[in-house]
Amino acid sequence: MSGGSSCSQTPSRAIPATRRVVLGDGVQLPPGDYSTTPGGTLFSTTPGGTRIIYDRKFLMECRNSPVTKTPPRDLPTIPGVTSPSSDEPPMEASQSHLRNSPEDKRAGGEESQFEMDI
């Protein structure tokens, strides 16, 4: 059995230099998924431990990109979440809410979970 092992080498590349970004006090920071260094650099960490370092100019360009203003395809319609909610609730929902008051439930034989005699 001749098991010739073929080993291929990948070309080496230089590690990209990190740039520090100083954020002004008036700039809102991104969500809590990101971390900052004392110098103001934004970074996140992948589950494998790789650090992804973001530069402020790139983030600001992404923020104003037309892609960020375009919703994803096949997004379900969820009022108030993926589409604006209507100003007035439907009449049936508001009337059913009034009919299902706590007093009606107790009268129907359903008691509260915690009952206490003082």
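Positions of Cβ are set from backbone N, Cα and C atoms, glycine also.
As recorded in Swiss-Prot, the features of this protein are as follows:
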MUTAGEN   Thr37 to Ala  Abolishes phosphorylation by MTOR and increased ubiquitination by the BCR(KLHL25) complex; when associated with A-46; A-65 and A-70
MUTAGEN   Thr46 to Ala  Abolishes phosphorylation by MTOR and increased ubiquitination by the BCR(KLHL25) complex; when associated with A-37; A-65 and A-70
MUTAGEN   Lys57 to Arg  Impaired ubiquitination by the BCR(KLHL25) complex
MUTAGEN   Lys69 to Arg  Does not affect ubiquitination by the BCR(KLHL25) complex
MUTAGEN   Thr70 to Ala  Abolishes phosphorylation by MTOR and increased ubiquitination by the BCR(KLHL25) complex; when associated with A-37; A-46 and A-65
MUTAGEN   Lys105 to Arg  Does not affect ubiquitination by the BCR(KLHL25) complex
MUTAGEN   Gln113 to Ala  Reduced interaction with RPTOR
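Feature annotations (Swiss-Prot) mapped to structure.
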residue	record	DSSP class
Thr46	mutagenesis position	coil
Lys57	mutagenesis position	helix
Lys69	mutagenesis position	helix
Query raised in the report: When you measure from the Cβ of Lys57 (mutagenesis position), how many other Cβ atoms are you left with inside 10 Å?
Result: 10
Query raised in the report: Expressed to the nearest Å, what is the distance separating Thr46 (mutagenesis position) and Lys57 (mutagenesis position) at their Cα atoms?
Result: 22
Report summary line: Rounded Cα distance in angstrom between Thr70 (mutagenesis position) and Lys57 (mutagenesis position) is 21
Query raised in the report: About how far apart, in whole Å, are the alpha carbons (Cα) of Lys69 (mutagenesis position) and Lys57 (mutagenesis position)?
Result: 18
